[in-house]
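Working notes for the structure below.
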Amino acid sequence: MDLKMDNVIGGKFKLGRKIGGGSFGELFLAVSLQTGEEAAVKLEPAKTKHPQLHYESKIYMLLQGGSGIPSLKWFGVQGDYNAMVIDLLGPSLEDLFNYCNRRLTLKAVLMLADQLISRVEYMHSRGFLHRDIKPDNFLMGLGRKANQVYIIDFGLAKKYRDLQTHRHIPYRENKNLTGTARYASVNTHLGVEQSRRDDLESLGYVLMYFLRGSLPWQGLKAGTKKQKYDRISEKKVSTPIEVLCKSYPPEFVSYFQYCRSLRFEDKPDYSYLKRLFRDLFIREGYQFDYVFDWTALKHPQSSARSHSSTHERHRTGKPGMGAGPSAEKPERISVGNIRDKFSGAVEAFARRNVRGPSPHQNHTRHRTLDEIPSMKPAVNMVSEKGRNTSRYGSASRRAVASGSRPSSSGEQRESRDSSRVASSGGGVRPSVFQRTQAAAAVSGYESKTASAFNRDRVAASRTARDEALRSFELLSIRK
């Protein structure tokens, strides 16, 4: 791109050095002329054959105010380019997974799972599917938000219901695979239109990827891309959930059974899924102390404190001194340390937010004109390795100790689908004190990360979303 370093985007952001690029645009560092804060600027040629930045900015605008949603600072046309300015974020979960030698501990995965499910739940509550759930599209924040997970890349997002009437999109078949084949749901491979259940099934594959280090359908060879997708589909369909989750806690089997039991239009019980993992977290004696695997690698003293408290809890049956959100927090991973490992947190963000599809994915990013919102003026707008031990045995050998979940929602459902699988009860229940402590820790974690949005900003965001909602409703639901 022929932009100069002294260019000012939207009259507010001074363009800095290029920090990434790909098939769908280029990413630059920028500095706010008003506050001096760094931001990320994504650019694409205004005359590109398949523009997507305007559509993506609309999604960002509609999601503003949600926890773990990057702030959209500005979008518009700058010279010969479409420009979108958003928060500068840290490394992706894929980057951190690689940093941790491609295996995460059960504790880290459970801490992540709670936030990841919440991010997907929020998108769904706003009427959109993500359709490309993968580790690359979840980034950690920077500075005070270094322990918060952000969801990004809405280029493949799709409206699954009318934003006002909540009418669900119709069931369809013979659809092309949209998203990343490695994490795509079975129904997506079979050509079924995606709905909320598919985002959650994809998230389940992400969690098992972190625990196992890889998935059974990785590394398959084929002559063509279509043949490779077919091989991945065959392997995924033929791999029983119990085999995929073997040697890991049965809660993961229950997670997949629930996701696959959902019918096309069913509203998922997100609270049930989070409760599955929260109860497991409590029974394992973990504390919600923000000590992820990458934190422990950078700051061994944090890991030692966490291990000591966990050991004390197992020994006495009482919470360790560090339990709960009010306990002293471990030293957090710094921006500088992140940059040391990943050649810059900025680059880590850049690589995943703008580069084109990798060999194992099939991005159906091209949109027809009727899928793009009508053009408006510029809008201002997570060192114990994965528990692959015999103590869990086969995941199907013991029942899951989880609370009963409500029956399926009262929403309209597609009649053709699989029968519902019931979760079994049993197992050792934690004490009331343990459950109260862990519930408070998890609740405190989420509430702290949301404190950055002050009342005025929420009000302004609400106004922007309402205006965007009205413009979106001028569109027909995407095919």
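The chain as shown is numbered from 1 upward.
Note that Cβ sites are derived from N, Cα and C of the backbone, with glycine treated the same way.
No noted substitution is present; original residues retained.
For reference, Swiss-Prot has these:
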type	residues	note
DOMAIN	13-282	domain 'Protein kinase'
BINDING	Ile19, Gly20, Gly21, Gly22, Ser23, Phe24, Gly25, Glu26, Leu27, Lys42	ATP binding site
MUTAGEN	Lys42 to Arg	Loss of kinase activity and constitutive localization to both punctate structures and microtubules, leading to disturbed cortical microtubule organization and polarized cell expansion; when associated with N-132
MUTAGEN	Asp132 to Asn	Loss of kinase activity and constitutive localization to both punctate structures and microtubules, leading to disturbed cortical microtubule organization and polarized cell expansion; when associated with R-42
ACT_SITE	Asp132	active site, proton acceptor
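Everything Swiss-Prot records as a feature, shown here on the structure.
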residue : record               : Cβ within 10 Å
Ile19   : ATP binding site     : 22
Gly25   : ATP binding site     : 27
Leu27   : ATP binding site     : 25
Lys42   : mutagenesis position : 24
Asp132  : mutagenesis position : 24
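According to DSSP, Asp132 (mutagenesis position) is assigned to coil rather than to any helix or strand. Rounded to a whole value, the Cα-Cα separation of Leu27 (ATP binding site) and Asp132 (mutagenesis position) is 20 Å. Mean pLDDT, taken over the domain 'Protein kinase' (13-282), works out to 95 on the 0 to 100 scale.
The CA atom of Gly25 (ATP binding site) is located 18 Å away from the CA atom of Asp132 (mutagenesis position). Cα spacing between Asp132 (mutagenesis position) and Ile19 (ATP binding site): 23 Å, rounded to the nearest whole number. Taking CA atoms as the reference points, Lys42 (mutagenesis position) and Ile19 (ATP binding site) are 10 Å apart.
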